[in-house]
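Here's the structure we're looking at; comments come further down.
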Amino acid sequence: MTRPLETPPDIEVPVLIVGGSMVGLSTALFLSHYGIQAMAVERHERTAIHPRAGHFHLRTLELLRSVGLEEVVARTSAEAFFPNGGINAVQSLAGGETASFISNLNAGVEEFSPTRRLFIAQQALEPILRSRAEELGADLRYSTEVVSVVDDGEGVTTVIRDKASGQERTVRSRYLVASDGWRSQRRAQLGIETRGQGLLSRSATIYFRADCRELLAGTHLGVIYVLNERLRGFFRFEKSLQSGFLGVATLGDPTRPGALDVSAGFTTDTAVELVRAAIGVPDIDVEIQDVAHWEATAALADRYRGGRIFLAGDAAHVVPPYGGFGGNTGVQDAHNLASKLALVLDGTAGEALLDTYEAERRPVGALTVDQAFSRYIRRLAPEFLDEQTPELVDDFSMELGYRYHSPAVLTEDDDKAVDQAVVGHPREALGRPGSRAPHVALRVDDHDRSVLDLLGRDFVVLAGPAGQVWAEAAERASKELGLPLSAYVVGSDTPVADVEGRFADAYGLSDAGVALVRPDGFIAWRSRDLAEDPEAALTDALRAVLCR
């Protein structure tokens, strides 16, 4: 092990984040929201210049809501995209629909979430994340590259270099989060291997202008898959229907003879021809604005942690862009990890809590890799569908129904049958520990709210209408353990009013029961009815899930 740093560092910060794209920005934002100083370094000069991730799920919007960004993100989305766009497949835009995967992006969401799915280009989202993170105190440095990283067991010493001036500085941090992409140098440095389906396609995204208003009038589609003899790919249009991009994929083995190889020799003429073939109008005017080459890959890191260095986002898992899982899963990694780092750094939790990041998020990552691969096969390459293709898990389950299993969750004795389930439909979660706290409509101070609006920074106690004793127990437990703890009694005629009468059923509680919700919005423990000693039960549960 390398000896601890002897020369004072230029900069000291609790958490250094390597990689300042969407996941790195989200990590900095969530840490700042939890009151932890964070610094992120990004080698590029500015935030994203291409759309890249664009389909954002319900859970991601709930997290953005928790940091005050839901409205501005929804407003920005509505400027460019239809709010409830569907997802279908065509032979070409002129050739008609061959399959409909989602007719309305937000059909039925009201039951499960106060938010709405949406499309927003990554280059529009990242500046919003950056602005809010900086507003909350994050230190974000662009045009800055990492020279070296040393984890000595007591902290991490990182040498960074300003690319413009060449000046090098030493940063000392308690922990480092690597969100530096699928080719993560930090993952390689840790010797962490990856496994999965591997390379699926050498791909290109063609950014273009073409007037498709007549072809797409009244469709309000968010994503359009194209399957014909010339190409396989997908469109995403802005709602002007005059600009967008076409992602083109190579199917099967990209190196096979006759494969459409978009990794070399790809000219503007090729791009125009492919866009026209996808539109289905051979002589339509097409203006090519840019072409970005990339690889569609499905793989998962063997570990999410090495010492004081954690992997998040594409550094931990990479998926093909079918289902919109990549960016969403990365943002949710960031939130889970940030909440745990905050609890450890402020002395509330034991160091062992950080081990639960991998225990909770890696199974979700594995599920997500399989589901993105399955959607790739079913939507873009159905001829490769076989018995080895993973069965589809529905979108509501993927977005809101994943469950955590770790020492930070106290599983109930009668829950053993589903104890190892990684995912289930949110309607069936019923407040089980390890599941996301369900959305329930409330009336608070004459305002319509969601129970999710009561969560977000600290542990929260949610008790049924006859559970005032739990609120009193929470006050005493908070003092004994020295941690912030909010408590709410939810009922038809309480200050936090259950306007639809759903709270008890949604959380699986009697009128005197209680649920303990973690700062990341997941249920840590519950008592379905009144305990013999509520204060002892709650205090013991908190000690356990905090790994004290």
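Cβ atoms here come from the backbone N, Cα and C positions, even for glycine.
Original residues only: the substitutions mentioned are not part of this model.
Quick caveat, the model's predicted, so the values are computed rather than measured.
Among the mutagenesis results in Swiss-Prot, MET22 to Leu has the note: Able to accept the two new substrates 4-nitrophenol (4NP) and 3-methyl-4-nitrophenol (3M4NP); when associated with I-380. The residue drawn here is the original one. Of all the Cβ atoms in the protein chains shown, 25 others lie within 10 Å of the Cβ of MET22 (mutagenesis position).
While the structure shown retains the original residue, Swiss-Prot records the mutagenesis experiment LEU380 to Ile with this note: Able to accept the two new substrates 4-nitrophenol (4NP) and 3-methyl-4-nitrophenol (3M4NP); when associated with L-22. DSSP assigns LEU380 (mutagenesis position) to a helix in the three-state reduction.
In this structure the alpha carbons, written CA, of MET22 (mutagenesis position) and LEU380 (mutagenesis position) are 26 Å apart.
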